[in-house]
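Listed in Swiss-Prot is the natural variant E25 to V, annotated as follows: In strain: 5SI5K. Summarising the annotation, Swiss-Prot assigns Mn(2+) binding site to H27, H81, D161, H165 and lists similarity to another entry as the type of evidence. As annotated by Swiss-Prot, Fe(3+) binding site applies to H27, H81, D161, H165. Here the residue is the original one, but Swiss-Prot notes a natural variant at this spot, V43 to I: In strain: S087. Annotation of the natural variant D61 to G in Swiss-Prot: In strain: S087. Under its natural variant annotations, Swiss-Prot gives G96 to D the following note: In strain: NEM2021. One natural variant named in Swiss-Prot is E189 to G, and its note says In strain: 41M06.
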Amino acid sequence: MAFELPNLPYGFDALEPHIDQQTMEIHHGKHHNTYVTKLNAAVEGTDLESKSIEEIVANLDSVPENIQTAVRNNGGGHLNHSLFWELLTPNSEEKGTVVDKIKEQWGSLDAFKEEFADKAAARFGSGWAWLVVNNGNLEIVTTPNQDNPITEGKTPILGLDVWEHAYYLKYQNKRPDYISAFWNVVNWEKVDELYNAAK
């Protein structure tokens, strides 16, 4: 069965003024859609068509070598963006077990946000910043391009796209401003759900 572009759980303008409508329309309808189209082309006629995107990306080493790069880039792009849309909400509220765990590990939510922001800003070129569960503990990691932490056995529960296509229309070269705005639209309820499933 072909992979499909998921619908957004909110309107394209729902995250204004933090993430603008035009960026959301292009990011979802063009960028993410292209990953889905290219992923489907890469896996057509292989047994990967019957697997979940999580299973494929977690086991990239088992993907045939001739399509491995295409699947890594486009499968990762599809998985990362599908999760990213769910991690955003116009009704952000900082609460849940995961917020308590963050405070326990970092001392405060602000200290966590600062480290996350620093690592996201320092990610050279295109990539992602993540909060992951690794052996029961929380870790902040970054990945290049469309790589996902599940390839390394870590479970992502919060992710931020720091490719320029995610912010350039509104923030231009000011990635730190985009990262700062991100905290206003984090879906902590979803982060908490993922944390409780992974711990």
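Glycine is no exception: its Cβ is also placed from the backbone N, Cα and C atoms.
Structure with Swiss-Prot features highlighted.
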residue: E25; record: variant position; Cβ within 10 Å: 13
residue: H27; record: Mn(2+) binding site; Cβ within 10 Å: 22
residue: V43; record: variant position; Cβ within 10 Å: 24
residue: D61; record: variant position; Cβ within 10 Å: 8
residue: H81; record: Mn(2+) binding site; Cβ within 10 Å: 23
residue: G96; record: variant position; Cβ within 10 Å: 17
residue: D161; record: Mn(2+) binding site; Cβ within 10 Å: 23
residue: H165; record: Mn(2+) binding site; Cβ within 10 Å: 13
residue: E189; record: variant position; Cβ within 10 Å: 15
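DSSP classifies G96 (variant position) as coil under the three-state reduction. When the Cα of G96 (variant position) is compared against those of the recorded positions V43, H81, D161, E189, the shortest separation belongs to E189.
Distance between Cα atoms for H165 (Mn(2+) binding site) and D61 (variant position): 28 Å, as a whole number. The Mn(2+) site, placed at the center of the C-beta atoms of H27, H81, D161, H165, has further neighbours from the same chain whose C-beta lies within 8 angstroms: H28, H31, H32, F84, W163, A166.
A distance of 15 Å separates the Cα atom of D161 (Mn(2+) binding site) from that of E25 (variant position).
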